[in-house]
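Features of the protein shown, as given by Swiss-Prot:
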- Ser82 to Ala: Decreased activity (MUTAGEN)
- Ser89 to Ala: No effect (MUTAGEN)
- Ser97 to Ala: Decreased activity (MUTAGEN)
- Asp211, Asp213, Asp215, Arg217, Glu222: Ca(2+) binding site (BINDING)
- 242-277: domain 'EF-hand 2' (DOMAIN)
- 361-519: domain 'Ferric oxidoreductase' (DOMAIN)
- 558-681: domain 'FAD-binding FR-type' (DOMAIN)
Amino acid sequence: MEIENTRDSDSMRGSRVGFSGSLVSGKKSARFKDDESYVEITLDVRDDSVSVQNIKGADHEAALLASRLEKRPNNTLGSQLSFHLRQVSKELKRMTSSNKFQKIDRSKSGAARALRGLQFMNKNVGTEGWSEVESRFDQLAVNGMLTKSLFGQCIGMKESSEFAEELFDALARKRCITSPAVTKDELREFWEQITDTSFDARLQTFFDMVDKDADGRITQEEVKEIISLSASANKLSKIQDNSDEYAALIMEELDPGNVGYIELYNLETLLLQAPSHSMNLSTNSRVLSRMLSQKLKPTKERNPFKRCKRRLDYFIEDNWKRIWVMALWLSICAGLFTWKFIQYKRRAVFDVMGYCVSVAKGGAETTKFNMALVLLPVCRNTITWLRSRTKLGKIIPFDDNINFHKVIAFGIAVGVGLHAISHLTCDFPRLLHATDEEYEPMKPFFGDERPNNYWWFVKGTEGWTGVVMVVLMIIAYVLAQPWFRRNRLNLPSTIKKLTGFNAFWYSHHLFVIVYVLFIIHGYFLYLSKKWYKKTTWMYIAVPMILYACERLLRAFRSGYKAVKILKVAVYPGNVMAVHMSKPQGFKYTSGQYIFVNCSDVSSFQWHPFTISSAPGDDYLSMHIRTLGDWTSQLKTLFSKVCEPPTGDQSGLLRADVAKADYKPRLPKLLIDGPYGAPAQDYKKYDVVLLVGLGIGATPLISIVKDVLNNIKQQKNIEDGTKGSKRSPFATKRAYFYWVTREQGSFEWFKGVMDEVSENDQEGLIELHNYCTSVYEEGDARSALITMLQSIQQAKSGVDIVSGTRVKTHFARPNWRQVFKRVTINHPDQRIGVFYCGPQGLVGELRHLSQDFSHKTGTKFEFHKENF
């Protein structure tokens, strides 16, 4: 023990005493399991009192309890100090041995931490007032009594009616209420206890819920029942199935004496064991966090011109690549339209057809250009080569190739509209109603006899080709819309069969016919007779040849890239993992994708799937989620040859061809690729933030594995392993956030999670799993799951939800806090943010990337995978 005594030079009235030493000796308690845990306590000693001035140390609970020291008269410094140190030690022992529930006075920080772990009630309940509950009582009550079945709806917990009924029973038992209904006054008492935010009240409520017979003790059977209930409320089927095992685990932890029950103080001991991660933040991190919060506060610029200028500056900064590409495209379209418009304004036909013919020909010229340009963004091999082998990616947004393809398609629609409408509603009617004298200059183009009706124009080659093209374009455009392509509309079954990905796929191939008709239509022109003035073929010749070569290359390459299937796993959640042999010379980058064909399902359909294996692996793997007809049929084929699940793998089917004595007949797969994708740019960043939702984690898992392989490689170089060469790998830190709805989803990448945990000794890869089916930490319905998770993690290092060494968080991440933490850890750096998942989260992540980039020195560059 060390004692430090410092006295004020001007006055002898006060002094501070520092103590550093072990607060607990002898037998270890559940709260203080390490005899070598020390704390430093600084006491402020006055003439007639002693108070705690400062507490530092390894165990935050010592600080919590030491704050209870009362002010007492000071006889001598030595005796007073000794008395209070004994009091601290005595208090610690009392807290770990008492079997009576008492009110505990805690420091502000300790109470805040405890409440974060014990805010049992649904946040919707906590935010509502009694007036709302009373109003619902008046609506739901019958003869002034509210039944147990309506209790959850009344207090705002209607989504978990079963759990609400358990809460009702606990509150009723406490008050000796045996009726299955309560009055308004009794409900008011229930409400006051539910909304009491003190640590002790909520701990007591939780204890009462578990203690079914109200004897003040919890048996293993009662623990099992509440585990099963909590698991059911959180859709954790595996925990529910193993509730016996987990109940025994809790009893083993809290009932070391094997007396057969646990009491309230046992729960308190467990729940107040270790400070949370946020409590261990360094002082510098806290200061930075506060400063960052101030920076990120929205500031309202009063001057509207300055406000608009700032928004414009931010917009240009975030979208300059898109801006210059769009500006160039619009300029070319406008230039072509203007050139053709002026050209026809100077021709003799203008006197009869007027501005209509100029508009029609201007629209036709832009259509020629766009029909040529629309093929380039879908030349996948060319785009991949430009992205991977050149530096054009610094100025060209290759990530937006599909979006640009859609924009060009819209430009085609505008051009076709201008061309067709101007002809059909304006210049053709003018020609039909022209006098003989006015028609005279038109004879070289339309013949000696003036057309007498619309049918004359339609039956000609120029007419019927145009009509057929427009019809085919409309079909392809409509079926390509996400409402039809992803089957988002509730359509009758007969019509629904005509939509979906298959309809999109086949209708898009109608453009082969469209391009043939487009060339014919552009050759048989009314107003241009010389071949060199018929420029349609000149526009589209090179793009069509390039696209045709792409398709031939795909067909040739896929023909000899038949892969051997090594292993198949069909997981819960309609996900299937396929491990294949890697074709000779097949090179790829994490984040890229391949097209897959299975002739047993369809000889013509090719579907894209991201590669989930890392470039350094000796196999190829992909994870496929069954969402449509093709993937459903593929899963059915593989399921027939898979083995049934073992006892610890609920719903998991496997077919390990490499190890099996009997070689099952598996479907034959062809692959085409790899092709470039936004996620492959991760190597450009020292730090990456990877966000995946559900099956969207696939490309990001490949990145995580690649970063891990690079860590191993660099370690070999540092250890002097021969033959190792340093690769141009910039990524030094990765944050991976995976959000999924179902517990079974964690089976998909369980091996990768464990491998990272075992090999990443320096913590360069942070893995964060979130299960949204579990109520957020602090909710009553997940309280016991959180407790069980802590015990299991401490005992075996395995998370009970994911089954991996990575701890699972509940509900959804606070993305602003995620960005804030990365900003604090990496000031003034470029962070690559890569997202793959549904469209719903894109806006929030893009906004946060822009907001933090604008207001801090850390620059976040957002990349979205086309999902």
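Cβ atoms here come from the backbone N, Cα and C positions, even for glycine.
Keep in mind that this structure shows the original residues, not the substituted ones.
This view paints the features noted in Swiss-Prot onto the structure.
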residue: Asp211; record: Ca(2+) binding site; DSSP (3 states): coil
residue: Arg217; record: Ca(2+) binding site; DSSP (3 states): coil
residue: Glu222; record: Ca(2+) binding site; DSSP (3 states): helix
Query = Other than Asp211, Asp213, Asp215, Arg217, Glu222, which residues of the chain come within 8 Å of the Ca(2+) site, judged by Cβ distance to the Cβ centroid of those residues?
reply = Val210, Lys212, Ala214, Gly216, Ile218, Thr219, Tyr261
Proximal but sequence-remote residues of the same chain as Arg217 (Ca(2+) binding site) (Cβ under 8 Å, at least 6 apart) = Asp211, Tyr261, Ile262, Glu263
Query = Do you know the mean pLDDT across the domain 'EF-hand 2' (242-277)?
reply = 70
Task = Run through the Cβ atoms and count how many others sit within 10 Å of the one on Asp213 (Ca(2+) binding site).
result = 10
Ask   = So how many other Cβ atoms are close to Glu222 (Ca(2+) binding site), meaning within 10 Å of its Cβ?
value = 19
Message = Using a 10 Å cut-off on CB atoms, tell me which of the binding-site residues Asp211, Asp215 is the least crowded.
response = Asp215
